[in-house]
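A short worksheet on the structure shown next.
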Amino acid sequence: MIIRDENYFTDKYELTRTHSEVLEAVKVVKPGKTLDLGCGNGRNSLYLAANGYDVDAWDKNAMSIANVERIKSIENLDNLHTRVVDLNNLTFDRQYDFILSTVVLMFLEAKTIPGLIANMQRCTKPGGYNLIVAAMDTADYPCTVGFPFAFKEGELRRYYEGWERVKYNEDVGELHRTDANGNRIKLRFATMLARKK
């Protein structure tokens, strides 16, 4: 049962809309202990918390976390817990039912990715889920925007061998950034919802 829809926090607080893949994931992933890695201004964390998920929301930007805390207080979301952390230097041990990272990994140092994904996998309870959406660098859509990291073709899928992939694709999507002509930049995005066996 959805208590707050995807437009609630957008309309009331002018946040970016909840990511479409999070909206799809909640059709499968039941409320439980959740970790949002790179939560930004809370577009996903606030939606999840308002709909019964117990959310840890982490981001390196203290101003973003302060904004999440402000909205959390107004909305009385006691099941939302924030922390300022640099994902490039992060290790964690708590067990989660759902760990998500949407359009965040491409902003991290490439050397961080294998360890961070391993940490996500280790800290996911059996039967729990990981959701990742991140930019790719492919021959047909090369990543020219200067991200420190972008997945190669099939790379994210290989990280999750042995997991049940509920959804996986490497479809073309658009960044919010635009090119010199004002057109949104197109890239492939690795999109995956996987369940730990």
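Placement of Cβ uses the backbone N, Cα and C atoms for every residue, glycine included.
As recorded in Swiss-Prot:
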type	residues	note
MUTAGEN	D36 to A or N	Loss of tellurite resistance
BINDING	G38, R43, D59, T102	S-adenosyl-L-methionine binding site
MUTAGEN	Y96 to A	Decrease in tellurite resistance
MUTAGEN	D97 to E	No effect on tellurite resistance
MUTAGEN	D97 to N	Decrease in tellurite resistance
MUTAGEN	F98 to A or Y	Loss of tellurite resistance
MUTAGEN	H176 to A	95% of wild-type methyltransferase activity on tellurite
MUTAGEN	R177 to A	35% of wild-type methyltransferase activity on tellurite
BINDING	R177	substrate binding site
MUTAGEN	R184 to A	74% of wild-type methyltransferase activity on tellurite
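The S-adenosyl-L-methionine site is defined by G38, R43, D59, T102, and by the 8 Å test on Cβ atoms against their centroid, the other residues of the chain that qualify are D36, L37, C39, G40, N41, G42, N44, S45, A57, S101, V103, V104. For D97 (mutagenesis position) paired with H176 (mutagenesis position), the C-alpha to C-alpha distance reads 30 Å. Taking the C-alpha positions, the distance from D59 (S-adenosyl-L-methionine binding site) to D36 (mutagenesis position) comes to 9 Å. Residue annotation for S-adenosyl-L-methionine gives G38, R43, D59, T102. The furthest Cα pair among them is separated by 12 Å. With a cut-off of 8 Å between CB atoms and residues at least 6 apart in sequence, the same chain places N44, S45, L48, V55, D56, A57, W58, L100, S101 near D36 (mutagenesis position), listed in sequence order. For the recorded site, G38 (S-adenosyl-L-methionine binding site), the DSSP three-state label reads coil.
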